[in-house]
Amino acid sequence: MADEATRRVVSEIPVLKTNAGPRDRELWVQRLKEEYQSLIRYVENNKNADNDWFRLESNKEGTRWFGKCWYIHDLLKYEFDIEFDIPITYPTTAPEIAVPELDGKTAKMYRGGKICLTDHFKPLWARNVPKFGLAHLMALGLGPWLAVEIPDLIQKGVIQHKEKCNQ
């Protein structure tokens with residue numbers, strides 16, 4: 001894992017107990033409850049730390065997730081749609097988060113706007129199955145990716161703040 005601040009944030013996210021994916025019907029319902037509880041706690045912790053940076057919701061089955069994330073850079077808010085599907089082999093396989101608006105704008109992204117998490121995040125996820133869930137995916141996957149990629153894309157002029165585009 002990264003620095004002490006990241007460790008502290010992750011230590012405050014409840015770990016999950018149910019090792020179940022979408023194919024596991026009844027157990028999947030239990031896993032989804034744990035996922036929601038973990039996400040709610042993570043969002044509450046972020047709000048209390050004045051670090052609120054995403055919203056997520058899912059379809060009724062809990063297999064397709066979508067929402068928004070945002071990144072503040074030079075006091076400007078950059079907002080992006082996010083989406084991902086729960087793999088059939090979840091939780092053994094981590095979901096792949098897509099930021100469709102950024103598709104093709106960075107080398108650290110796969111076709112379809114899926115962010116690259118293979119080097120750092122996926123080995124960590126694999127060591128922590130089934131304890132890690134979607135809150136951990138956001139905290140250790142998307143969050144650090146945004147922190148590295150968005151300032152770089154802004155500096156290179158690849159993305160611009162919406163207000164600057166309208167002027």
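Yeah, the Cβs are placed from backbone N, Cα and C, and that goes for glycine too.
Since the structure is predicted, the reported quantities are computational estimates derived from the model, not experimental observations.
Long-range Cβ neighbours of C116 (active site, glycyl thioester intermediate) (same chain, at least 6 residues apart, Cβ-Cβ under 8 Å): K108, M109, Y110, W145. As annotated by Swiss-Prot, active site, glycyl thioester intermediate applies to C116, with the evidence given as experimental evidence.
In Swiss-Prot, a mutagenesis experiment is listed as L32 to R, annotated with the note Abolished interaction with UFL1. Following the DSSP three-state reduction, the secondary structure of L32 (mutagenesis position) is helix. On its own chain, L32 (mutagenesis position) has G62 as residues at least 6 apart in sequence with a Cβ closer than 8 Å to its own Cβ.
Listed in sequence order, the residues of the same chain lying 6 or more apart from I40 (mutagenesis position) and placing their CB within less than 8 Å of its CB: none are present. Under its mutagenesis annotations, Swiss-Prot gives I40 to R the following note: Abolished interaction with UFL1.
Quoted from Swiss-Prot, the note attached to the mutagenesis of D50 to A states: Decreased ribosome ufmylation. Counting every protein chain shown, the number of other Cβ atoms lying within 10 Å of the Cβ of D50 (mutagenesis position) is 6.
Swiss-Prot gives this note for the published mutagenesis K108 to A: Abolished ufmylation. Neighbour count (other Cβ atoms within 10 Å of the Cβ, all protein chains): 15 for K108 (mutagenesis position).
Annotation of the mutagenesis experiment Y110 to A in Swiss-Prot: Decreased UFM1 transfer.
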